[in-house]
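Database features (Swiss-Prot):
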MUTAGEN   Trp11 to Tyr  50% decrease in catalytic efficiency
MUTAGEN   Trp11 to Phe  90% decrease in catalytic efficiency
BINDING   Ser29, Asn116, Thr161, Asn291, Tyr323, Gln328, Lys331  2-(N(omega)-L-arginino)succinate binding site
MUTAGEN   Asp33 to Asn  99% decrease in catalytic efficiency
MUTAGEN   Asp89 to Asn  Loss of activity
MUTAGEN   Asp117 to Ala  55% decrease in catalytic efficiency
MUTAGEN   Asp117 to Glu  58% decrease in catalytic efficiency
MUTAGEN   Thr161 to Asp  Loss of activity
MUTAGEN   Thr161 to Ser  30% decrease in catalytic efficiency
ACT_SITE  His162  active site, proton acceptor
MUTAGEN   Thr281 to Val  80% decrease in catalytic efficiency
ACT_SITE  Ser283  active site, proton donor
Amino acid sequence: MASEARGDKLWGGRFSGSTDPIMEKLNSSIAYDQRLSEVDIQGSMAYAKALEKAGILTKTELEKILSGLEKISEEWSKGVFVVKQSDEDIHTANERRLKELIGDIAGKLHTGRSRNDQVVTDLKLFMKNSLSIISTHLLQLIKTLVERAAIEIDVILPGYTHLQKAQPIRWSQFLLSHAVALTRDSERLGEVKKRINVLPLGSGALAGNPLDIDREMLRSELEFASISLNSMDAISERDFVVEFLSFATLLMIHLSKMAEDLIIYSTSEFGFLTLSDAFSTGSSLMPQKKNPDSLELIRSKAGRVFGRLASILMVLKGLPSTYNKDLQEDKEAVFDVVDTLTAVLQVATGVISTLQISKENMEKALTPEMLATDLALYLVRKGVPFRQAHTASGKAVHLAETKGITINKLSLEDLKSISPQFSSDVSQVFNFVNSVEQYTALAGTAKSSVTTQIEQLRELMKKQKEQA
């Protein structure tokens with residue numbers, strides 16, 4: 001009875017005793033890796049063709065295997081595939097079903113192939129597809145930020161450092177600051193995709209494939225860019241998983257920052273913007289509440305992604321060479337982060353595209369003290385060394401505070417008492433449009449500079465879209 005219990009395992013021949021039920025539960029991954037069903041079939045079809053070319057399968061056998069795999073694919077797509085208790089993973093499930101459909105010929109499919117090279121191939125195929133979708137959503141978010149910046153380029157609001165009012169900026173400059181960060185994420189994603197695009201299939205358990213399998217044929221069939229150089233490395237390396245999770249971590253840092261900014265700006269204390277009802281929720285007790293749950297969830301999901309990266313790093317750091325069962329942990333991390341990014345990016349795009357800004361409240365929040373730097377720059381343009389100009393401007397701020405007035409209300413005599421370089425044209429300093437318009441250097445908040453940023457980002461997005 002014990003040996004029969006092992007007979008349905010791909011590895012059961014060597015064992016005489018049955019597996020402990022608790023061990024069965026711990027060992028099984030079919031509950032989540034069935035998401036690999038389609039790519040597992042895709043890989044098996046390619047491998048079957050390579051076996052036929054190598055003379056392991058006859059043409060008739062190949063046709064039966066391909067037909068059976070197509071039937072299994074159809075069952076998965078229709079949601080009628082029946083997973084059995086003995087199916088410990090997606091590879092076992094598909095092979096078991098193939099045998100039910102075409103008989104013992106199914107047993108030839110795994111010739112020279114190990115689940116070690118099979119599973120990493122499946123995961124890479126899954127990630128190739130998923131990362132293309134994520135890339136599309138990411139570029140759409142960047143585009144939404146850029147196009148909104150172009151439309152609302154004339155809106156000016158306070159810029160903050162340390163959450164204290166600092167200098168006037170354009171609302172567009174704020175939007176583009178987040179767009180630029182996301183373009184770096186898009187570039188990083190492109191690099192991850194390059195590393196994923198290396199074929200491991202044909203590496204066997206660790207020593208390679210002894211059956212003269214045409215790996216170039218496999219590469220072409222599965223649309224990989226290149227072939228792995230070393231079989232031991234190919235079946236065990238999960239650098240691409242770590243790189244993907246690292247990319248995701250940085251992306252979520254940027255999205256969390258943007259979410260936090262927008263949450264603050266949406267408070268009644270700031271009143272700079274209002275979120276759409278479509279991306280807000282209410283309170284079960286307080287009828288007046290409109291909560292920015294969409295942004296709060298984006299912010300919180302960052303911690304979830306960070307945890308996935310940390311867990312995989314901990315799994316990998318102590319492993320010896322080649323495959324170890326520890327690597328089974330990679331799939332849940334990848335699936336979870338793929339799902340998280342897919343949802344978060346779409347919600348973020350929805351938030352940005354539908355929020356309403358209050359130009360009036362933004363402009364009301366601008367205060368003369370924010371022009372203290374401009375006052376110092378006024379003196380610099382008069383030939384005063386910056387350190388002296390900075391000190392003079394600070395004294396002007398202090399004098400205004402002492403008098404209980406704003407800095408722009410200081411008389412010319414007051415200013416001259418601080419520096420003789422002040423003259424009647426100093427009044428031009430106390431204008432918020434003039435303030436932002438002086439930052440004409442590349443990357444600045446002047447309208448001309450912001451327009452250049454928009455043009456550059458549009459061009460960059462075009463290139464990244466072509467490479468996606």
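The first residue you see is number 1, and the count goes up from there.
Cβ atoms are placed via backbone N, Cα and C, with glycine included.
Every protein chain considered, the tally of other Cβ atoms within 10 Å of the Cβ of Asp89 (mutagenesis position) stands at 24. Ranked by CA distance from Asn116 (2-(N(omega)-L-arginino)succinate binding site), the recorded positions Asp89, Thr161, His162, Thr281 have Asp89 at the top as the closest. Using CA atoms as reference points, the recorded positions Ser29, Asp89, Thr281, Tyr323, Lys331 were checked against the residue listed as 'active site, proton acceptor', and the closest is Thr281. Of the recorded residues, Lys331 (2-(N(omega)-L-arginino)succinate binding site) and Asp117 (mutagenesis position) place their C-alpha atoms 15 Å from one another. Asn291 (2-(N(omega)-L-arginino)succinate binding site) falls within a strand segment according to DSSP. Listed binding-site residues near Asp89 (mutagenesis position): Ser29 (candidates Ser29, Asn291, Tyr323; Cα-Cα distance within 10 Å).
Taking Asp117 (mutagenesis position) as the reference point, none of the binding-site residues Ser29, Asn291, Gln328 has a C-alpha atom within 10 Å of its C-alpha. Cβ neighbour count for the residue listed as 'active site, proton acceptor' (all protein chains, 10 Å cutoff from its Cβ): 6. Thr161 (mutagenesis position) is 49 Å away from Tyr323 (2-(N(omega)-L-arginino)succinate binding site) when you measure Cα to Cα. Thr161 (mutagenesis position) counts 8 other C-beta atoms within 10 Å of its own C-beta, drawing on all protein chains shown.
Counted over every protein chain shown, other Cβ atoms within 10 Å are most numerous around Ser29 among the recorded positions Ser29, Thr281, Gln328.
Thr281 (mutagenesis position) falls within a strand when secondary structure is assigned with DSSP.
In this view, the densest Cβ surroundings among the binding-site residues Asn116, Asn291 belong to Asn116, judged by other Cβ atoms lying within 10 Å. Of all the mutagenesis positions listed (Asp33, Asp117), Asp33 has the fewest other CB atoms within 10 A of its CB.
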